[in-house]
Amino acid sequence: MPLTPNDIHNKTFTKSFRGYDEDEVNEFLAQVRKDYEIVLRKKTELEAKVNELDERIGHFANIEETLNKSILVAQEAAEDVKRNSQKEAKLIVREAEKNADRIINESLSKSRKIAMEIEELKKQSKVFRTRFQMLIEAQLDLLKNDDWDHLLEYEVDAVFEEKE
């Protein structure tokens, strides 16, 4: 067990003939006791300071660990968001490409259909024109026919006179 200042103060020595001067020994022990008290007080203060610093180090270590975990969680979340964004972007691009292909195919189909309708209308137009031309020519032939002249020479009064 370590010495205490009281152990030093209360220490008694046996007296012998030609021993140490008692006053000198007591003065020395008193000085040793004071110095020892100072050392013990400083030791206690330093131990308290060490404990306080250990607690602070522990606290900061906990904060550091918490921050590191938070950083890892944030990084993982950022990676998840990035991966999900990339997947979503790929899906959007794929969907846009499908829509573009569909629109192009529909446009091509419509343009082919319109081209076929135009060709059909051209054929119908030629047929109509030919028939119309034939009709007009037939009408012109009727106009050029001498029967018109014969009708003009026909007299209506003569028809009524004959019947009477």
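A Cβ is built for glycine as well, from the same backbone N, Cα and C atoms used for every other residue.
These numbers come from a predicted model, not from an experiment.
When other Cβ atoms within 10 Å of the Cβ of PHE17 (mutagenesis position) are tallied across all protein chains shown, the result is 4. Here the residue is the original one, but Swiss-Prot notes a mutagenesis experiment at this spot, PHE17 to Leu: Diffuse localization.
Under the heading of mutagenesis, Swiss-Prot lists ARG18 to Ala or Cys and annotates it as follows: Localization at cytoplasmic foci instead of the cell pole. Stable interaction with Spo0J and association with the chromosome. Around the Cβ of ARG18 (mutagenesis position), 4 further Cβ atoms fall within 10 Å across all displayed protein chains. ARG18 (mutagenesis position) falls within neither a helix nor a strand when secondary structure is assigned with DSSP, and so counts as coil.
In the shown protein chains, 10 other C-beta atoms lie within 10 A of the C-beta of GLY19 (mutagenesis position). Quoted from Swiss-Prot, the note on mutagenesis experiment GLY19 to Ala is: Localized at cytoplasmic foci.
Looking at Swiss-Prot, you'll find the mutagenesis LEU121 to Pro noted as follows: In divIVA2; loss of function. DSSP gives LEU121 (mutagenesis position) a helix state.
Swiss-Prot gives this note for the published mutagenesis GLU162 to Lys: No effect.
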Express the distance between the Cα positions of PHE17 (mutagenesis position) and LEU121 (mutagenesis position) as a whole number of Å.
152
Suppose we draw a 10 Å sphere around the Cβ of LEU121 (mutagenesis position). How many other Cβ atoms does it contain, all chains included?
11
Round to a whole number and give the Cα-to-Cα distance in Å for the pair GLY19 (mutagenesis position) and LEU121 (mutagenesis position).
147
